[in-house]
Amino acid sequence: MEESKTLKSENHEPKKNVICEESKAVQVIGNQTLKARNDKSVKEIENSSPNRNSSKKNKQNDICIEKTEVKSCKVNAANLPGPKDLGLVLRDQSHCKAKKFPNSPVKAEKATISQAKSEKATSLQAKAEKSPKSPNSVKAEKASSYQMKSEKVPSSPAEAEKGPSLLLKDMRQKTELQQIGKKIPSSFTSVDKVNIEAVGGEKCALQNSPRSQKQQTCTDNTGDSDDSASGIEDVSDDLSKMKNDESNKENSSEMDYLENATVIDESALTPEQRLGLKQAEERLERDHIFRLEKRSPEYTNCRYLCKLCLIHIENIQGAHKHIKEKRHKKNILEKQEESELRSLPPPSPAHLAALSVAVIELAKEHGITDDDLRVRQEIVEEMSKVITTFLPECSLRLYGSSLTRFALKSSDVNIDIKFPPKMNHPDLLIKVLGILKKNVLYVDVESDFHAKVPVVVCRDRKSGLLCRVSAGNDMACLTTDLLTALGKIEPVFIPLVLAFRYWAKLCYIDSQTDGGIPSYCFALMVMFFLQQRKPPLLPCLLGSWIEGFDPKRMDDFQLKGIVEEKFVKWECNSSSATEKNSIAEENKAKADQPKDDTKKTETDNQSNAMKEKHGKSPLALETPNRVSLGQLWLELLKFYTLDFALEEYVICVRIQDILTRENKNWPKRRIAIEDPFSVKRNVARSLNSQLVYEYVVERFRAAYRYFACPQTKGGNKSTVDFKKREKGKISNKKPVKSNNMATNGCILLGETTEKINAEREQPVQCDEMDCTSQRCIIDNNNLLVNELDFADHGQDSSSLSTSKSSEIEPKLDKKQDDLAPSETCLKKELSQCNCIDLSKSPDPDKSTGTDCRSNLETESSHQSVCTDTSATSCNCKATEDASDLNDDDNLPTQELYYVFDKFILTSGKPPTIVCSICKKDGHSKNDCPEDFRKIDLKPLPPMTNRFREILDLVCKRCFDELSPPCSEQHNREQILIGLEKFIQKEYDEKARLCLFGSSKNGFGFRDSDLDICMTLEGHENAEKLNCKEIIENLAKILKRHPGLRNILPITTAKVPIVKFEHRRSGLEGDISLYNTLAQHNTRMLATYAAIDPRVQYLGYTMKVFAKRCDIGDASRGSLSSYAYILMVLYFLQQRKPPVIPVLQEIFDGKQIPQRMVDGWNAFFFDKTEELKKRLPSLGKNTESLGELWLGLLRFYTEEFDFKEYVISIRQKKLLTTFEKQWTSKCIAIEDPFDLNHNLGAGVSRKMTNFIMKAFINGRKLFGTPFYPLIGREAEYFFDSRVLTDGELAPNDRCCRVCGKIGHYMKDCPKRKSLLFRLKKKDSEEEKEGNEEEKDSRDVLDPRDLHDTRDFRDPRDLRCFICGDAGHVRRECPEVKLARQRNSSVAAAQLVRNLVNAQQVAGSAQQQGDQSIRTRQSSECSESPSYSPQPQPFPQNSSQSAAITQPSSQPGSQPKLGPPQQGAQPPHQVQMPLYNFPQSPPAQYSPMHNMGLLPMHPLQIPAPSWPIHGPVIHSAPGSAPSNIGLNDPSIIFAQPAARPVAIPNTSHDGHWPRTVAPNSLVNSGAVGNSEPGFRGLTPPIPWEHAPRPHFPLVPASWPYGLHQNFMHQGNARFQPNKPFYTQDRCATRRCRERCPHPPRGNVSE
């Protein structure tokens, strides 16, 4: 709590100040909004409940508004946390600021009295623990506490009515508070002061109840037992310290006031208002909303509390709004259903006998017989003969349900192959697949290598059974042996598992592929139930009888197999990792509670002693307990329906203690089952959908409701009535009050509670004849009381436990112990009637249903129903329901009938199916719409000659325009030489640098990164070098280089590198150490490119395709350009006939030559001149570029199966993903040298679907003949909106700061560097005395990045909407799209035209305002090399880039020198068009020297490359749209330096050769040339001279292009050659001949 700012004087009234401050500090529920509750505290409350349903309710209350970290235990009694949770609460609250109030004698006196009461309670508690109390003393204490409680006057009539029930609630709270008091350290002061009065003011009324005594002696999760003596001493010490603390007194006084404050002052209300208030509150109580007894210290304005949803509510209007919420309605229905299930009466002997008969008949009908088992064994023997003929070293064995006898008649036959270690698992199964396919004994032979356990599936021709053949599945075989041994030892095990499996099959929850549970998990669930019930039928496999066994280190004990069919063998191997984990857990426990040093020493000695231990544990109990099969079946359903919290605990059959999810580090979601031999993974993880889990829980409830109620052959009348009553309750929407929620409206007084509690402690005396029926009624009464506890107090009963391990034990112990006498009597009765004699006949199949029903008919008629005054005093509706059901139990036995019917058990609801691919419900993985392999591809029309020529030219144009010229290659070599000399001089003279990657492999773009590898002479590899230190030292040296900037060492990567940027060229590069394998990779790619020119053409086309679709950046979750080049090479190798050979398969001899590099064989055939001699058929493929490009798209969309095969260029034979063990990856691309490197490993399924969608759309676009407008072909074919359906590439895995994958936003290096600069700026401002905004920069929030753009490098800004660098989200063109579309920009454009027209002659070519061209969705390339900062180039260079400079004011002269960052908008990053300028061949004006005019006075028409951006057809009078050079794909507007004298080619019809210069917009795309439309840039006057006319020179592209896009200067440029300028008539004539509008226009 924050300190009050209004408490300036001690004369202020405390009450008014408290309420004022609390109303300011606390957020409460109002009439309009309900605020979310803290998830962490809700989960802590869930941990304190062993009941699955109650924990589920808590999870549904995650939207609660209260802050439970500092919740008052006395006010919010519905969710009182356990001691561990309270410790967390106290720790959180101890950091809050205490609110100070003026000291007063009254408050001091109250604090002293409170502390005295606390000391008195402590002494009484110590005495109570030292000496047991007699029943009389217990009753006396209960009476005194009841009298003390009754002295308090209720604040309202409603409170007076619910006083007795609230009494029990408060007594239970105080009992828990006394127990919690032992564990509260003295450092926690915030809540101790709140609860001390509650602990010490009154005695515990239920301290000696059996449940309380068990809780006091149980063990918590950390393994520390509650020592009573030490606990008393700790509490007394803490209380003595609190007595001297003034802050404790003040806070205690504050809490005293708040607790004594009245929630609603009824004295100020009129009688009519009080009556209306009472009626309204009675209506709210029906929906479990009650008025708070005392004012909440945290929610002072809240008057009501919903005990069902645990939400504080401000007033009645807010309560009515909360009642209408779906969450509240759902919780009410679940509460009602749970209460009704708990109120069901116990079964009668006839009922249990009928259940036994139903289970036995099911086992006989659907279970396998000895003959079926023999048939399955013969199948295994026959298959063993077939396989061992080809693989003699292998052997086959039967495992699974066929061997355990848990199989149904239609179950599969599981066969496992044992093979020697020298054999490979994938190769073995592939061979077995081929063997079985060739054999006539088996049909429908298929492979399922992508399953959790890879298998070969076939069907035996003779028997028709389905066989699943696996290999090396040793763990499953061990589990099978265990279950088989248990089935032989315990006769009820097999029929129970069969009934459970058949029930799961009927409900369709055993299908693992559709999101269900594996079938053998149900056997483990039955085994777990038989271990946990009281008394147990099966022992646990590990326990305290093993010397040195610790449940915390249970993973050190490993089960090794079954010995003599009676024991399980175990070994203890204490691993270092386990020891570290246990030490960490012990340290964590130490922080909560101090441990004794002697105990730690003993534990260490035990851990050392249990190393390398082994032994065996029995599988059967010494004295087996016999229970009827029907009773076990009903208890099994009840156990998993009501008793066991599935979402909280782990089903573990190894130990007796309940294992929590925290012990296994498994998430608290759905069902967790541990395999006893494979303990690391959850075998029920296939149930990964909450919808399926809720469906499973619903089926459990439906099954328990059906089998717990008496059923007849003609239909269950009682069940029908029961459902009718349930529907009536729901339709009336009048749920019972929370106080009376126990058994549908039972009001239980405190006297009745005392009587029943006393009767629980007394042994039950009964005769042999009427023992069963009498005990049933007593159990029913106890059940009523238990249900009252759960319903009346919400979560009180579940929160009274002191540890997770003790939460479930009292419930199981109490209920199962009460059933023990009835089990004995029932066994004798059943033995007399010869129904099921489990002690004599181990085979339950020998009894028949007819004998059971006929013999038990007489016994059921002699039952006597005994009554109990404590039960009959509860005159409630639940008792009437129970009596109705008891009347139905007295039906003749022959009328009781149970059947496993699908409609009954599923309630007619279809199963919930969840796809394992997309994780969506409603379909299976075979019908998943997101599976691109399921898309029906329409056949493509035949290709025409004209369309083929267009595709050829488009592919060639990709290479011509994007491949780096020779001059750029030369400049890259010069940069490398300069760096090498500098490093040799400054760092190490033995350093050698070499280029690799895109600079040398023949597939590099212009402005591609510089990939440099550094080696040191005298070292063949980096084994003896400290690579991290070398990289860091190299980064320090490179920072001294004047020509480099942005030096960044990255030492945490797989290959440590140093990143840098070359100032002059703007190229980015990285230096790696001994990346020699990549050099060989580069050489091989260059060799492939030199074999056939079509390889390079297709490689460049593929890279352009990937860039346009935004699927070519591995750092953002897609594939790298290197991976796409490998895809091109693989296609050309697999083409028939092939275009290129497999270089790694061409060698002399039978063995591949060895050229080992970094542990891998880097051999490939590199003698290209000898290829034609070795492979005469190499040049047989004569397909054109267009045909090959379309064939590539069709190959990867129609033929290649990404799921089954790997893209591998090292072999011609198909390589399967199963052979590489890459079945879990969506795309598998093998590195040709590093065979363990999958280039598609980082691609998610969502990104795979996006990539395949682009390929499918590309197949349709490039395969459908269409003739776009002249010069618009590239724009048509590479339209990203068409290729990606207008969608953005998935970026859910990308960092929001830098747009990369592999780290979270908090760990982003961009953010860290920005934070460092911010702190540095703050320190400078502090030194200068500027402290204005210093505090706002201490913590950086990504949402405030735009606030710091004035002093940041624009390259550090990155928009996570479009992914572009240089701006943030607020300034993104995508965000401004809607406003730009709706706003009228004609006037603003007109002003710009006027300003641009007034430019002085000789001024620089200015860059206009921001273009209104909208950024496309896929134009979000993250390559920083596409947007380098503009740099001034020396004037001795051969060319000069036409760098546009923004002008701050119209008509102002631009500044000379490099451009300033502040002069341009943050989202526009300027970029030079050409990196390496050359000297002009002719004279030029002095303006050229200042960088204000292009180098050549002559504007040369260049070929059009309008691949980027949409085309805007401007209306008459509209202004031009200027190009933004920050666009990453501006490279498409940079023509390469190519000869300009290529003769023009003509196609079908007349193709124009000229285009008006002013008819181009944006990236060179052709637009309309209407009156008033101006070009991209204002005309440049040539020294006030008239514009000359030149003869037209043939262009390098048969279509015209704006002269401003021509490459300025060329190595083969002829300066004296005249040129003609182009007019607008050509474009008009072209548009008249081609009336159809072009593709890709965004505006008309």
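Glycine is treated like the rest: Cβ placed from N, Cα and C.
The Zn(2+) binding site annotation in Swiss-Prot covers CYS306, CYS309, HIS322, HIS328 and is backed by experimental evidence.
Every protein chain considered, the tally of other Cβ atoms within 10 Å of the Cβ of LYS1000 (UTP binding site) stands at 18. The UTP binding site annotation in Swiss-Prot covers 998-1001, 1008-1011, ASN1081, LYS1103, 1121-1125, HIS1237 and is backed by similarity to another entry.
Annotation comment: Swiss-Prot describes 628-678 as domain 'PAP-associated 1'.
For the domain 'PAP-associated 2' (1184-1237), DSSP puts the residue distribution at 19 helix, 7 strand, 28 coil. Positions annotated as domain 'PAP-associated 2' by Swiss-Prot: 1184-1237.
Quoted from Swiss-Prot for the published mutagenesis CYS306 to Ala: Loss of LIN28A and pre-let-7 RNA binding and loss of pre-let-7 RNA uridylylation; when associated with A-309. CYS306 (mutagenesis position) falls within a strand when secondary structure is assigned with DSSP.
For the published mutagenesis CYS309 to Ala, Swiss-Prot gives the following note: Loss of LIN28A and pre-let-7 RNA binding and loss of pre-let-7 RNA uridylylation; when associated with A-306.
A 10 Å cutoff on Cβ-Cβ distances gives LYS321 (mutagenesis position) a total of 18 other Cβ atoms nearby, all chains included. Here the residue is the original one, while Swiss-Prot reports the published mutagenesis LYS321 to Ala with the comment Strongly decreased LIN28A and pre-let-7 RNA binding and pre-let-7 RNA uridylylation; when associated with A-324.
The secondary structure of LYS324 (mutagenesis position), as reduced to three states from DSSP, is coil rather than helix or strand. Its Cβ placed at the centre, LYS324 (mutagenesis position) has 8 other Cβ atoms within 10 Å. According to Swiss-Prot, the mutagenesis experiment LYS324 to Ala carries the annotation: Strongly decreased LIN28A and pre-let-7 RNA binding and pre-let-7 RNA uridylylation; when associated with A-321.
Annotation note: HIS450 (mutagenesis position) sits in a coil segment as assigned by DSSP. Swiss-Prot gives this note for the published mutagenesis HIS450 to Ala: Decreased LIN28A and pre-let-7 RNA binding and pre-let-7 RNA uridylylation; when associated with A-452.
Cβ neighbours within 10 Å of LYS452 (mutagenesis position), excluding its own Cβ and spanning all shown chains: 13. LYS452 to Ala appears in Swiss-Prot as a mutagenesis experiment; the accompanying note says: Decreased LIN28A and pre-let-7 RNA binding and pre-let-7 RNA uridylylation; when associated with A-450.
Per Swiss-Prot, mutagenesis ASP1011 to Ala is noted as: Loss of nucleotidyltransferase activity and stabilization of pre-let-7 miRNAs. Abolishes inhibition of LIRE1 retrotransposition. All chains included, 23 other C-beta atoms sit within 10 angstroms of the C-beta of ASP1011 (mutagenesis position).
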Tally every other Cβ atom lying within 10 Å of the Cβ atom of ASN1081 (UTP binding site).
23
In the domain 'PAP-associated 1' (628-678), how many residues does DSSP assign to helix, to strand and to coil?
19 helix, 7 strand, 25 coil
How many other Cβ atoms sit within 10 Å of the Cβ of HIS328 (Zn(2+) binding site)?
22
Give the number of CB atoms, excluding that of CYS309 (mutagenesis position) itself, located within 10 Å of its CB.
28
What three-state secondary structure does DSSP assign to LYS1000 (UTP binding site)?
coil
Can you list the residues of the same chain, besides CYS306, CYS309, HIS322, HIS328, whose Cβ falls within 8 Å of the Zn(2+) site's Cβ centroid?
ASP287, HIS288, ILE289, LEU308, ILE311, ILE313, ALA319, ILE323, GLU325, ARG327, ASN331
Go through HIS322, HIS450, our recorded positions, and report the one whose Cβ sees the most other Cβ atoms within 10 Å.
HIS322
Please identify, from the recorded positions CYS306, LEU1010, ALA1123, ILE1125, the residue with the sparsest Cβ neighbourhood, meaning fewest other Cβ atoms within 10 angstroms.
ALA1123
Top Cα neighbour of CYS309 (mutagenesis position) in the set of recorded positions HIS328, LYS452, LYS1000, ASP1011:
HIS328
Name the one residue among HIS450, LYS452, SER998, LEU1010, ASP1011 whose Cα is closest in three-dimensional space to that of HIS322 (Zn(2+) binding site); these are the recorded positions.
LYS452
How many Å separate the Cα atoms of ASP1011 (mutagenesis position) and SER998 (UTP binding site)?
8
Around the C-beta of SER1008 (UTP binding site), how many further C-beta atoms are within 10 angstroms, looking at every protein chain?
23
In three-state DSSP terms, ALA1123 (UTP binding site) is classed as helix
Could you round the CA separation between SER998 (UTP binding site) and LYS324 (mutagenesis position) to a whole angstrom and send it over?
64
For the domain 'PAP-associated 1' (628-678), provide the mean pLDDT of the predicted model.
92
